[in-house]
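As annotated by Swiss-Prot, active site, proton acceptor applies to H241, with the evidence given as sequence analysis. Residues or ranges marked as Ca(2+) binding site by Swiss-Prot: D242, S311, F313, D315, S317. R373 to A appears in Swiss-Prot as a published mutagenesis result, with the remark: In syb482; reduced survival in response to infection by E.faecalis. Residues or ranges marked as heme b binding site in Swiss-Prot (evidence: sequence analysis): H477.
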Amino acid sequence: MNLKPTILLFTILFLKCATFEVNEETERIVEDAVMRALDSRASENSESEQTSQHIIVSQQANSDSKSAQFTGEVLEEATRILVREFGLEILPAANEVIERWRNEEEELLQSSETTTTTEHPDPTRSKRSAIFRSKRQANRRCSSPPINCNNRFHTSIRSITGLCNNRQNSDLGNSVSPLRRILGAASYADGLGRIRTRSVNGGELPSARLISNRIHDDRNNQVFSPSINHLHMIIGQFIAHDVVFMPSSVARDGGALDCSACNSPQRVSPNCAPITIPRNDPYFNTPCMRLTRALNGQENFGVRSQIGQNSHFLDLSPVYGSADCEAETVRSFQEGKMLTFDDLGYTLPPQNANDSNCQSSAPFHCFTCGDFRNSLHPALIPVHTILIKEHNRLAEQVRVARPRFNDEQIFQLVRKIMIGMWQHIVYNEYIPKYLPRRTIRNFALRPLRNGVHRGYSTSVDPSISAEFAGAAFRFGHSQSRFDFPRLTENGRPAGNYDLGNDIFYADQMYLTRIGGWEPVMNGMVRMPAMKSDRYFSFGIRNQMFEIRGRNGSGVDLVSINIQRGRDMGLFPYIQYRQLVGLPTVTSFNELNTTFSQENIQALRNVYSDPADIDLYVGIMLEEPLSGGQLGPTASFMIGEQFRALKRGDRFFYESIAEGTDNFTQEEISELRNKTSLAKIICTNMDFAARINTDIFDHRSRQVACTSLPQLDIDRFLR
């Protein structure tokens, strides 16, 4: 690979034996750097980082993530001190020191489960320990599972946070834990964390908005998918909300950063990365578009690292939450059921009058769910609602069949069943709609017809990859329509809403005269999505987070995706080609095996060298594989991720893992044979009599809801 020299140097130095030995002198040097970083942070004036206006933050950091940012930024500054004074060679030894300190803190934390004191007798150690976040520190007031993974709790119950899913490495896949990198390294200008701004030829990289305008504008290319419906896009977004949540950096006071100004990296925070808007832009009339860098949660000396705030597993985080306190806000604690809002004659999630992102005024409150992005746009709430209703329906069945079960027993059993159903839907219905059979076969993603999956391994890291989160799984943004049609139960039009006018507005859910959210669900099932290609709808490209009546107050999501890749240190597109078996590229012409001539020319018009092509742009312009919706690079990254989520999840619905209360073979068969998204939708809509047999194909023939098999709860009552 043709890596930049600074990146190659950093990688080589980490692979070489450390020049510095781990001894008292090294520990003194490391401790001095950490103390200086702490002192520097304490002395800096935080007033400039406070925002002066309300900013919508879709990736809002919770208390644990803010704690992780504190740790990450101290380690980031300490890294720069060490590298400046001793060179990159000291970092391996420094990380051995920091690992020992971390282990000491973990032991202290575990001992606190049986003792009442966690005081540090050594003042220096007490100060040093401040850089380590205590797991679930913010949730001490909530009920939390034991930290010890050998506790019986972790045998039978999947923790809300993902803690102890892997009992040998308790943090793998846990909420507020680092993303992994497919290539094992990052592409930053300085090898550590500064965003790349220069071309390999020495000039400036093109602005993300310039790329979006020239390559991704759909004005003359609005093509609908011939088969895939709009629900496929929404379920894809729901999956993304389940496993991907990269919180944005916050100001020192914990508030949102205002990164709107072009000079905000200097005037507000180095965690600002505004996007230059070209002159005479067709929509925006400001010089820059706001973007806050993803929160730095690095846990060692070295490269900046992003974190996943939700658990990394397919565990219905949007329904149940990924933090213990978060989980308690959605439960009724009666009969194992979830909270709902039922005052309008139909069911919605509970209202949230304190949602800081909500743009609609009372009484049109946004909602409380396991993921606070639930009200991002009106099409998400129907999915949240049917899953909450399905949980409560099953909980009622368990209550009747087992009257002696208490609230916790009912809740945990139904949650386990719901997650099993969800995983089956993802692997059996969603994935086959866009990945070709060959990719599904190569990554062993297809559910088994019978028997159990014995591929679980503690050595498999289920964590979400930076490439999946920052590029590959964002392909669904191309599927989004500008308009979201509403249909009656008989398929008659009931109006529509525009995506760009309804970001974090909930009033569409309160239209009682047409049945609230059900017409939105009908429209998603029966209407096509946009074709997955390089073109994006007007709302996606211009109006994300726009305030009604204020044109240009939002952002371009495509520009954000491109700039986010640079922020995350993703390598340019061509560095990933060899990974998926494609030939190396040194000229634009050599892209002709995976790109159309039209798309190659589009790239030439923006980039000066193929080595500059951003990963997101590259994967969106690749020609789709036969039988699939995506090209080879995105297909590989998505297939690799879902394989990791299957083989690295001890509680995966088809798996049998030692020391784990997995589903029995009979229960697995029940899930395989009777779970379908169509049935869940049918069962939990008041006015649904017929449904598509293929739930993600808008052309599919419809059948009576009563003809679809229903899960038998008795099969799960041992």
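In case you wondered, yes, glycine gets a Cβ from its N, Cα and C as well.
Keep in mind that this structure shows the original residues, not the substituted ones.
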Residue among recorded positions H241, R373, H477 with Cα closest to the Cα of D315 (Ca(2+) binding site): H241
Which of H241, R373, H477, the listed recorded positions, has fewest other Cβ atoms within 10 Å: R373
Neighbour-count leader, CB within 10 A, binding-site residues: D242, D315: D315
Rounded to the nearest Å - Cα separation of the residue listed as 'heme b binding site' and S311 (Ca(2+) binding site): 22
Tertiary neighbours of S311 (Ca(2+) binding site) (same chain, Cβ under 8 Å, six or more apart): I160, T161, G162, G173, N174, S175, V243, S317, S322
Nearest-integer angstrom distance between the alpha carbons (Cα) of R373 (mutagenesis position) and H241 (active site, proton acceptor): 8
Pairwise Cα distance for H241 (active site, proton acceptor)/F313 (Ca(2+) binding site) [Å, integer]: 11
Reduced DSSP assignment, the residue listed as 'heme b binding site': helix
Neighbourhood of F313 (Ca(2+) binding site) by C-beta distance under 8 A, where only residues 6 or more apart in the same chain count: R158, G162, N165, G173, V243, P462, L645, D649, F651
